[in-house]
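Q: Let me give you the structure first, and then I'll get to my questions.
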Amino acid sequence: MAMTMRSTRHASKLAQTARLALTNSRRYSTAEPDLKTALKAVIPAKRELFKQVKERSDEVIGEVKVANVIGGMRGLKSMLWEGSVLDPEEGIRFHGKTIKDCQKELPKGTSGTEMLPEAMFWLLLTGQVPSTNQVRAFSRELAEQSHLPQHILDLIKSFPRSMHPMTQLSIAVAALNTESKFAKAYEKGLSKADYWEPTFDDSISLLAKIPRVAALVFRPDEVDQVGTQALDASQDWSYNFAELLGKGGKENQDFHDLLRLYLALHGDHEGGNVSAHATHLVGSALSDPFLSYSAGLLGLAGPLHGLAAQEVLRWILAMQDKIGTKFTDDDVRNYLWDTLKSGRVVPGYGHGVLRKPDPRFQALMDFAATRPDVLANPVFQLVKKNSEIAPAVLTEHGKTKNPHPNVDAASGVLFYHYGFQQPLYYTVTFGVSRALGPLVQLIWDRALGLPIERPKSINLLGLKK
């Protein structure tokens, strides 16, 4: 995006205005607010910033090329997304914070050493790092709102076993809209300025419920037990999710930490990816959060978006079958070339936006580096060796703009190491995580009064002219 010097200075002034308003909203607080109160305090500043930006509606921020239209709108700046910004060179930043910043600053659970995804949700929504006490209270609220209506249990029982887990998850999430406060309030009549509040309530309800729904999909023979299982309100969102999956207890503490890290890392990755954009698109029609995120889940179910982790695992296991556990660098290099020469891609490498190594991949590798049992796993050793050799092979092959590993190159293999060996379910876990970012933006869409999304289309003859 090319901006004039004047526009840059003006943007700087807008940012200063927002920071000043945010500072003023905090100045008179004497007690730690809950999440809704914290959000309510920052909405006026954000609305003022939005108003000032809207006054510049006629300014040009870029150009549209034919490649943008026929290439999936890749690289086209065309939607507002507050929680995160994905830089091709630096990777993802959450309100300006890197993953390492978040790992250092965001509160941890009562056990484990990894940041909590509910703390990430707080940061994404408010731009503020919550205190440990604030996150503990939020975790408690999520546990207390996790119960499901009976019709959801009955619905999941009715699904044929042949139905894909993502189909089940999306249907169940959509069916939860019987609980929507936004839908009920809108039907009765609701001021546009107040749309955000029942949207917030629905979003928290969905965050609280989606781990249990996901666990029911994972454990279809135990719907009645898992559907009514009491959660530990003193524990965090990921801990209770692991309990629902049947992986509780001290013997699974490392898995709990992996789950915390995974859910936090996958929660938001800007707004242009399919699951985030689909949620925003459907939400722009004022569909409630349950219906909106159900649409996002259907996008996530597509093999080009959410299935990469299981494809990596399948490919790595096939690689191990071929070259064994006592492999050489040449064995790995030759297998990579065999994959490419057969017309296939190397799964877990490259990215639609990133042009440098994915910092989420590095975060997972750092996690593994502190676990001797992971480092000793022959399957993980292949992941590590691939990350050392594949970039040079892919660069020589010459058909990728980013030869580096992405987060999927490690996530499925780590799940597999900890006994979570049902690859079809990896995307369901992704779906639990990805709820964080799109729901945050949906709340802000309502708070800022964003309109329904309605781009203009063009046909091939029009482009040819």
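Glycine residues also receive a Cβ, built from the backbone N, Cα and C atoms like all the rest.
Not measured: the values here are computed from a predicted model.
Got these off Swiss-Prot a minute ago, pasting:
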| type | residues | note |
| --- | --- | --- |
| ACT_SITE | HIS305 | active site |
| ACT_SITE | ASP408 | active site |
| BINDING | ARG74, LYS192, LEU304, VAL346, GLY348, TYR349, THR400, LYS401, ASN406 | CoA binding site |
| BINDING | HIS269, HIS351, ARG360, ARG434, ARG454 | oxaloacetate binding site |
| MUTAGEN | TRP81 to Tyr | No activity |
| MUTAGEN | GLY352 to Ala | Increased affinity for oxaloacetate, acetyl-coA and propionyl-CoA |
| MUTAGEN | GLY419 to Ala | No activity |
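A description of the local structural setting of each listed feature is requested, covering burial, neighbours and distances.
A: The 10 Å shell around the Cβ of HIS305 (active site) contains 17 further Cβ atoms across the protein chains shown. The DSSP secondary structure for HIS305 (active site) is coil.
ASP408 (active site) falls within a helical segment according to DSSP. Non-local contacts of ASP408 (active site) by the CB criterion (under 8 A, 6+ apart in sequence, same chain) comprise ALA308, ALA309, GLU311, VAL312, PRO347, GLY348.
The local packing around GLY348 (CoA binding site), expressed as other Cβ atoms within 10 Å of its Cβ over all shown chains, amounts to 27. In the three-state DSSP scheme, GLY348 (CoA binding site) is classed as coil.
Less than 8 angstroms from the CB of ARG360 (oxaloacetate binding site) sit GLY91, ILE92, ILE99, LEU265, HIS266, ASN406, VAL407, each of them six or more residues away in the same chain.
Cβ contacts within 10 Å of TRP81 (mutagenesis position), excluding its own Cβ and spanning all protein chains shown: 21.
Note on GLY352 (mutagenesis position): other Cβ atoms within 10 Å of its Cβ, all shown chains, come to 17.
A coil conformation is recorded for GLY419 (mutagenesis position) in the three-state DSSP classification, outside any helix or strand.
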Q: Where LEU304 (CoA binding site) and GLY352 (mutagenesis position) are concerned, what is their Cα separation in Å, rounded?
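A: That comes out at 11 Å between the alpha carbons.
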Q: Is ARG454 (oxaloacetate binding site) helix, strand or coil when read with DSSP?
A: coil
Q: When you rank ARG74, TRP81, THR400, GLY419 by Cα distance to ARG434 (oxaloacetate binding site), which of the recorded positions ends up on top as the closest?
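A: Given the candidates ARG74, TRP81, THR400, GLY419, the nearest one is TRP81.
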Q: Quick check on the binding-site residues ARG74, HIS269, HIS351, ARG434, ARG454: which one has the highest count of other Cβ atoms within 10 Å of its Cβ?
A: ARG434
Q: How many Å lie between the Cα of ARG74 (CoA binding site) and the Cα of HIS269 (oxaloacetate binding site)?
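A: Their Cα atoms are separated by 15 Å.
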Q: Whole number in angstrom, please: the longest C-alpha to C-alpha distance across ARG74, LYS192, LEU304, VAL346, GLY348, TYR349, THR400, LYS401, ASN406 for CoA.
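A: That value is 48 Å for the farthest Cα pair.
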